[in-house]
Structures are given as C-alpha cells and as structure tokens.
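Reading through the structure tokens given below for one structure.
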Amino acid sequence: MASGAPSFPFSRASGPEPPAEFAKLRATNPVSQVKLFDGSLAWLVTKHKDVCFVATSEKLSKVRTRQGFPELSASGKQAAKAKPTFVDMDPPEHMHQRSMVEPTFTPEAVKNLQPYIQRTVDDLLEQMKQKGCANGPVDLVKEFALPVPSYIIYTLLGVPFNDLEYLTQQNAIRTNGSSTAREASAANQELLDYLAILVEQRLVEPKDDIISKLCTEQVKPGNIDKSDAVQIAFLLLVAGNATMVNMIALGVATLAQHPDQLAQLKANPSLAPQFVEELCRYHTASALAIKRTAKEDVMIGDKLVRANEGIIASNQSANRDEEVFENPDEFNMNRKWPPQDPLGFGFGDHRCIAEHLAKAELTTVFSTLYQKFPDLKVAVPLGKINYTPLNRDVGIVDLPVIF
C-alpha cells in the first residue's frame with residue numbers, strides 16, 4: 001500500500017459543497033489509497049460504476065469485526081465491537097434480520113401511511129403559523145425539519161404521543177453538529193434505555209407497531225434476544241433521522257439559492273418528487289455510507305485490492321460523476337435522468353430500507369410547505385447559513401426563516 005496517502009475523511013470545500021478532492025480523484029485516480037484516523041490505509045472509490053460494484057460484490061464484506069474493515073473514528077472502532085444489526089451483516093444473516101422489519105417500509109405500506117405523513121406536516125406547519133414570526137425569525141430546523149421525521153419514525157416504532165417531544169429533544173442533542181461527544185453519548189444512552197423499557201412493555205402488552213411485531217414474531221419464539229429488538233429499533237430511529245432533518249433544511253436553502261426553480265415548485269407542487277430526486281443526488285447527506293473489507297483479492301476499477309484490505313466507496317462522489325450526470329455540480333430539478341440510479345440511498349442489497357418512506361416525507365414537505373407559506377424566506381444572507389462543521393456530513397444546524 002502507498003505511503004503519503006491523503007488523510008480521510010476529507011473536509012467539505014465550503015458550507016454545502018462536497019470535498020474538492022473527489023472531483024480531482026475521479027479525473028486522475030478514481031480508486032486510490034487514503035489514510036484513516038489511526039494511521040491505517042484503505043481504498044477510496046469515487047466513480048459511480050465502481051461504487052456500484054463495491055455495493056454489490058460478494059467478494060467484499062460488511063462485517064465490521066473483520067480484519068481491515070475501515071473505521072473512520074475511534075468511536076466507530078468502539079461501536080464495531082457491539083452486537084451487529086442487519087446493516088453490518090453479510091448474507092444470509094443480513095436479509096434474515098432485515099426482513100423482520102422490511103414490511104413496514106414497502107411502497108404499499110408507505111402509501112397507507114401517506115395520510116398520517118400529510119397530517120404530521122400540516123399540524124407542524126399550523127403550529128408554526130400560530131407562533132408566527134412577529135417577534136423575529138423562526139428556526140425551521142427546530143420547529144419543523146426535526147419533528148417531521150422524528151414524529152413519524154417514533155410513531156411507527158410505537159412510542160406514545162406524549163413522549164414524542166422529549167425523545168425528539170434527545171435525538172436533536174445526539175445529531176446536532178454543535179453537541180459535545182459526551183452530550184451525544186448521554187443522549188444515545190437515554191434513547192437506548194427508553195427503547196429497552198418500551199420493549200419490555202410491548203412483550204407484555206403488544207400493539208400495532210414495529211417494536212410489538214419484533215417482540216411477538218421474533219423475541220417470544222426465541223429468534224432474537226430482547227437486546228436485539230432494542231438495537232434494531234434504535235437503528236431504525238437514528239439511521240435516517242439526522243439525514244432527513246438535514247435534507248429538509250438543505251432543500252429550503254437550495255430553493256432560496258435557485259429562485260426560478262422555487263417559482264416552478266410553488267406554481268406546480270406536483271413537481272415535488274422530481275425536486276426530491278435531485279435534492280438527494282445533489283446533497284448526499286450521508287457521505288460515507290458504503291464501507292467494506294475484501295474477503296479475497298479483487299479488482300476494483302484498475303486496482304488490485306488484496307484480501308483484508310478496507311474499501312470506502314463514496315456515494316457522495318458518485319452522485320457528482322461527470323460520466324453519469326450532465327453538469328453534476330448544477331442543481332437542476334428538471335434534469336434528464338440517465339439510466340443509472342443516483343446513489344443518495346445507497347445501492348444493492350444494503351440500499352436504505354426506508355428509502356420509500358424518506359422520499360414520501362420529503363415529497364410531502366416540499367409539496368406543502370410553500371403552499372402553506374408562499375412568502376417563506378430564509379432570514380439570513382445565504383452566505384451566512386449555519387452549515388454543519390466542514391468535517392461532518394453536510395447539513396444545517398439552524399435555519400431562521402420568516403413567512
């Protein structure tokens with residue numbers, strides 16, 4: 001392996017812009033080596049076709065305890081020792097556990113949820129309207145972007161309505177770019193403790209929700225332990241939540257930067273699905289999703305990767321691949337899509353389980369927000385938006401708006 005490899009993760013170029021290194025590597029060295037926090041080396045894959053190969057190759061493993069698996073931080077290395085959930089499993093265990101919760105997230109199930117999603121969005125916008133902005137701008141993240149996905153996933157899990165606000169606060173602490181590691185860790189534990197109590201309750205008194213299903217269909221027959229049910233619930237709760245909060249805020253900021261496309265969406269809210277599709281390509285809010293280790297020697301692009309070497313495939317870089325997307329650095333909700341998929345939700349068997357739910361939520365948000373508040377504006381200069389730190393996933397910490 002090469003010495004003198006650049007340190008990874010890269011920092012973003014500026015607020016919403018992906019790291020400049022990705023474009024350079026796609027052009028000159030699309031499969032190259034990078035140095036991780038502990039001095040170890042891994043292969044970084046930056047082009048769309050190679051990222052898709054990494055996501056689907058059976059010669060690569062998702063199991064974090066395997067030799068060479070690339071962890072990006074000390075806390076990641078620690079987390080890898082915990083009992084895994086399906087996102088960190090290979091076949092056949094992966095599909096076996098994933099199928100326990102998959103029925104909740106099918107297109108059909110999400111369609112049945114649509115009235116609840118719409119009601120949640122409407123209620124939160126109505127609350128914002130009642131508060132008004134006569135006393136100054138309102139933080140769209142706190143009042144809207146955070147509670148929308150939080151309330152929906154909590155309700156699916158079976159959290160009583162009275163606890164939604166408290167749990168949403170805990171979730172905000174663990175995902176907010178400005179919280180300390182200790183605060184985030186304490187909030188994590190609060191959520192795990194809460195879910196453990198809920199699992200105990202649902203074992204005795206099941207209802208119609210994900211945790212009850214796990215208890216009735218999996219824990220009671222002895223297929224999984226109670227601790228597994230808690231970890232699966234926690235995964236579903238946290239995996240996409242910060243990403244969704246960020247995508248809502250990034251969507252509003254992006255429309256403010258593209259007034260012509262905002263005018264289009266206001267005039268025709270049925271364009272929301274294509275806006276969401278482009279949003280998820282342009283701002284790949286979880287930049288480092290696809291990590292593997294080689295089970296055997298394998299060619300990736302033009303490089304030979306040896307057994308037990310780590311691989312990081314950047315779906316964020318793949319979504320800006322010039323060979324796949326025309327003018328990839330332009331935000332264009334009217335773009336003509338190539339046959340290849342954008343990779344905002346990953347690719348292959350490990351593709352995000354809640355993709356249909358996430359798109360339904362985002363589509364509902366952007367088809368409703370500007371109908372309810374046609375005069376909604378970002379209340380700070382666009383160059384002064386408070387983006388997450390440049391070494392974290394792209395997002396917005398708070399977004400003052402007036403309407």
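Placement of Cβ uses the backbone N, Cα and C atoms for every residue, glycine included.
Here Swiss-Prot notes a mutagenesis experiment, ARG64 to Glu, with the remark: Impairs interaction with NADH. A mutagenesis experiment is reported in Swiss-Prot for this position, SER73 to Ala, and the note states: Decreases the NADPH-dependent activity. Under mutagenesis, Swiss-Prot gives SER75 to Ala with this note: Decreases the NADPH-dependent activity. Among the mutagenesis experiments that Swiss-Prot reports, SER75 to Gly is described with the note: Improves the NADPH-dependent activity. Among the mutagenesis entries in Swiss-Prot is GLY76 to Ala, noted as: Decreases the NADPH-dependent activity. According to Swiss-Prot, the experimentally introduced change SER286 to Val or Thr is described as follows: Impairs catalytic activity. As annotated by Swiss-Prot, heme binding site applies to CYS352. One entry in Swiss-Prot concerns the mutagenesis experiment ASP393 to Val or Leu. Its note says: Impairs catalytic activity.
DSSP assigns ASP393 (mutagenesis position) to coil in the three-state reduction, outside any helix or strand.
Applying an 8 A CB threshold to same-chain residues 6+ apart, the list for SER73 (mutagenesis position) reads PHE37. When the recorded positions SER75, GLY76, CYS352, ASP393 are ranked by how far their Cα is from the Cα of ARG64 (mutagenesis position), GLY76 comes first.
For the pair CYS352 (heme binding site) and GLY76 (mutagenesis position), the C-alpha distance works out to 20 angstrom. According to DSSP, GLY76 (mutagenesis position) sits within a helical segment. The secondary structure of ARG64 (mutagenesis position), as reduced to three states from DSSP, is coil rather than helix or strand. Other Cβ atoms within 10 Å of the Cβ of CYS352 (heme binding site), summed over all protein chains shown, number 19. Other Cβ atoms within 10 Å of the Cβ of SER75 (mutagenesis position), summed over all protein chains shown, number 12. In this structure, the C-alpha atom of SER75 (mutagenesis position) lies 16 angstrom from that of ASP393 (mutagenesis position).
Following the DSSP three-state reduction, the secondary structure of CYS352 (heme binding site) is coil. GLY76 (mutagenesis position) sits 15 Å from ASP393 (mutagenesis position), counting Cα to Cα. For GLY76 (mutagenesis position), the number of other Cβ atoms no farther than 10 Å from its own Cβ, over all displayed protein chains, is 16.
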